Amino acid sequence: MAGKSAEEEHPIKAYGWAVKDRTTGILSPFKFSRRATGDDDVRIKILYCGICHTDLASIKNEYEFLSYPLVPGMEIVGIATEVGKDVTKVKVGEKVALSAYLGCCGKCYSCVNELENYCPEVIIGYGTPYHDGTICYGGLSNETVANQSFVLRFPERLSPAGGAPLLSAGITSFSAMRNSGIDKPGLHVGVVGLGGLGHLAVKFAKAFGLKVTVISTTPSKKDDAINGLGADGFLLSRDDEQMKAAIGTLDAIIDTLAVVHPIAPLLDLLRSQGKFLLLGAPSQSLELPPIPLLSGGKSIIGSAAGNVKQTQEMLDFAAEHDITANVEIIPIEYINTAMERLDKGDVRYRFVVDIENTLTPPSEL
């Protein structure tokens, strides 16, 4: 007996923009299908989708494990349009969100300890196989289907466009600070890099009651850091005198840079037993000097986006403290130009695609 066809297995006709193969790096209209809404699933009409550096790296084929055609986008805000019979988390018509993760094994140490984001078999939002073996497609599309365990309730008081980047950049910085104890009022934290991730790290740090110093190689970012985002200080990392004067002044550093850069001068800024939170993911290895760590009892902590429970906590915290990303809302047709600008760092501070109003179905859907 023949097995079900792909169209029978995935009856929901969908459309979006995809990179068709590993060589082009160019996004274009794409037709595909989503699975039917299962008993524990939520069908979601996508309103907005944020664009992050992971999306850029993915379309540039920097991750060999991804499958193509690839529909990127892992910062999704939408509306629940259908729910399975066993869904209790959300109702039809409510605003919902999805972050980077769509599934996990549910059995390993990480999963049973609510650390499913670190599960060895974690299913990320696109380019990887789902439980049934079919490939996941991301948020640059008109709709999606997700298990309720990974669906988030999106607070009504948050802007859906400004809130979309919270699903990646926001939770990454929030989770790192919460899990490492860098969320206590009065602590002094340095934020390295003032991009999409860095500017949200500043906002959450200030909401926690921390003293914040932005560390950057770009002098022009001082005004935005202090007057725009409320940072308490600005440190130009290329200025040897400024760096020398700041030695031993920070309780923690949040490093958000996604490019290779020297770590040793930053470690010197930490007090004894200070914490260096590494959030950026450069494509090449960083040089790690052992002496500053050993002599000061300092530690380096890596952190990826948080688990589902913590991501919901982050969204609720953001709503309470009026935290959203500074965004440039774009139509889907602008996506390739936006990726080029993102590659050059030419955005303050996040691109968000208006899916609802600009994504139209390709012909012959």
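Heads up, the Cβ atoms here are built off N, Cα and C, so glycines get one too.
Positions annotated as Zn(2+) binding site by Swiss-Prot, on the basis of similarity to another entry: Cys105, Cys108, Cys111, Cys119. Sequence-distant neighbours of Cys111 (Zn(2+) binding site) (same chain, 6+ apart, CB under 8 A from its CB) are Cys104, Cys105, Cys119.
Counted within 10 Å of its Cβ, the other Cβ atoms near Lys221 (NADP(+) binding site) come to 22, all protein chains included. The NADP(+) binding site feature in Swiss-Prot is assigned to Leu194, Gly196, Leu197, Ser216, Thr217, Thr218, Lys221, Leu279, Ala281, Ser303, Ala305, Arg350; the stated evidence is similarity to another entry.
A simple way to gauge crowding: the CB of Thr54 (mutagenesis position) has 22 other CB atoms within 10 angstroms, across all the protein chains here. Under its mutagenesis entries, Swiss-Prot includes Thr54 to Phe with the note: Abolished activity.
Mutagenesis annotation in Swiss-Prot: Thr54 to Ala, described as Normal activity; the structure shown retains the original residue.
Classification of Met74 (mutagenesis position) by DSSP places it in coil, neither helical nor stranded. Its own atom aside, the Cβ of Met74 (mutagenesis position) has 27 Cβ atoms within 10 angstroms in the protein chains shown. A mutagenesis experiment is reported in Swiss-Prot for this position, Met74 to His, and the note states: Conserved ability to reduce precondylocarpine, but decreased accumulation of over reduced vincadifformine product.
For the recorded site, Ser168 (mutagenesis position), the DSSP three-state label reads coil. One mutagenesis experiment catalogued in Swiss-Prot, Ser168 to Cys, is accompanied by this note: Conserved ability to reduce precondylocarpine, but increased accumulation of over reduced vincadifformine product.
Each of Cys104, Gly106, Lys107, Tyr109, Ser110, Val112, Glu116, Pro120, Glu121, Val122 belongs to the same chain as Cys105, Cys108, Cys111, Cys119, is absent from that list, and has a C-beta within 8 angstroms of the C-beta centroid marking the Zn(2+) site. Using a 10 Å Cα-Cα cut-off from Leu197 (NADP(+) binding site), the recorded positions that qualify among Thr54, Met74, Cys108, Ser168 are Ser168. Taking Ser168 (mutagenesis position) as the reference point, the binding-site residues whose C-alpha atoms are within 10 Å of its C-alpha, out of Leu194, Thr217, Lys221, Ala281, Ala305, are Ala305. Among the recorded positions listed (Thr54, Met74, Cys108), Thr54 has its Cα nearest to the Cα of Lys221 (NADP(+) binding site). Of the candidate recorded positions, Thr54, Met74, Cys108, the one lying closest to Leu194 (NADP(+) binding site) when CA atoms are compared is Thr54.
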